[in-house]
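Taken straight from Swiss-Prot:
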ACT_SITE  Asp128  active site, proton acceptor
BINDING   Leu15, Gly16, Ser17, Gly18, Ser19, Phe20, Gly21, Asp22, Ile23, Lys38  ATP binding site
DOMAIN    9-278  domain 'Protein kinase'
MUTAGEN   Lys38 to Met  Loss of catalytic activity
Amino acid sequence: MEIRVANKYALGKKLGSGSFGDIYVAKDIVTMEEFAVKLESTRSKHPQLLYESKLYKILGGGIGVPKVYWYGIEGDFTIMVLDLLGPSLEDLFTLCNRKFSLKTVLMTADQMLNRIEYVHSKNFIHRDIKPDNFLIGRGKKVTLIHIIDFGLAKKYRDSRSHTHIPYKEGKNLTGTARYASINTHLGIEQSRRDDIEALGYVLMYFLRGSLPWQGLKAISKKDKYDKIMEKKISTSVEVLCRNASFEFVTYLNYCRSLRFEDRPDYTYLRRLLKDLFIREGFTYDFLFDWTCVYASEKDKKKMLENKNRFDQTADQEGRDQRNN
């Protein structure tokens, strides 16, 4: 028997599940367009779908932010219908044998920084920056990286006055320990700087294949968090970025130098990584490591056409320079 949501969407296969509930694919019964549907039990002890739907509404219209098409309660479930996206960067990382090239890391970093800056501009911090929460799109948006999962997001300043939340200590760790900033481990209230620092660890994870504080043995969750914190604090930025370009050292040192209420200089960070991109002679052609592995034949063809166009332009520029 076909299950329908809002008498408009036919529920299909299950895509996954999380602490909040389950995610399904659904089709519009008229247009046959596919969507993602999040289901959360109305009896959930820690409901987050209502909060998340409000966040999506606030962030609505932003590049790389999924659009919500319907939210409501039906039967025993709170339901949210939103854009169906492609795999996460974590999925693609696994697909690429758990190592990304420098070019792919820099192209993803550029987009991820843009997404984080946009969320911050709307007065919220994400508080769970990790590869699983960045997804590529589908079809025409296959090269666009989206930011998702705002269940842990928090307002860090007043919308009108821009008064920042107060500095606090003794907070429990919110987010994912692997990528959490050192200040988050120390129990300090999170602010913009922590999202940016977490991104730095994500980038090093992509470049190295793993982080030094992964796979630590522990007897409890608290013990594991403590061991991750100890290892993170004792591993210098220089050691963490040993085989990487100095720009990554600069990036992380900058993040750690920020004060609680500071607005990160997103433009400076983008320029820092863009300069490295240019110095390496890369072309921003949206050909990621996963492109040929994941993309459909149609998408592949489109990307190769783009690459040929870029190559022809580069060849022409080279000829022009030689002729001058």
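FYI, residue positions are counted from 1 along the chain as it appears here.
Each residue, glycine too, has its Cβ placed from N, Cα and C.
If you look for the noted substitutions, you won't find them, since the model keeps the original residues.
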Item to check | Between Lys38 (mutagenesis position) and Ile23 (ATP binding site): CA-CA distance (Å) | outcome: 5
Checklist entry - Tell me, by DSSP, whether Lys38 (mutagenesis position) is helix, strand or coil? => result strand
Item to check | Pairwise CA distance, Leu15 (ATP binding site) versus the residue listed as 'active site, proton acceptor', rounded so that it is a whole Å | outcome: 21
Item to check | Ser17 (ATP binding site): tally of other CB atoms within 10 A of its CB | outcome: 11
Item to check | Cβ atoms near Ile23 (ATP binding site) (within 10 Å, other residues, all chains) | outcome: 17
Item to check | Gly21 (ATP binding site): tally of other CB atoms within 10 A of its CB | outcome: 18
Checklist entry - Hey, which of the recorded positions Leu15, Lys38, Asp128 is the loneliest by Cβ count within 10 Å? => result Leu15
Checklist entry - Measuring Cα to Cα, how many angstrom lie between Ser17 (ATP binding site) and Asp128 (active site, proton acceptor)? => result 17
Next on the checklist: Please report the Cα separation of Asp128 (active site, proton acceptor) and Lys38 (mutagenesis position) in Å, rounded to an integer.
Outcome noted: 19
Checklist entry - How far is it from Gly21 (ATP binding site) to Lys38 (mutagenesis position), counting Cα to Cα, in Å? => result 7
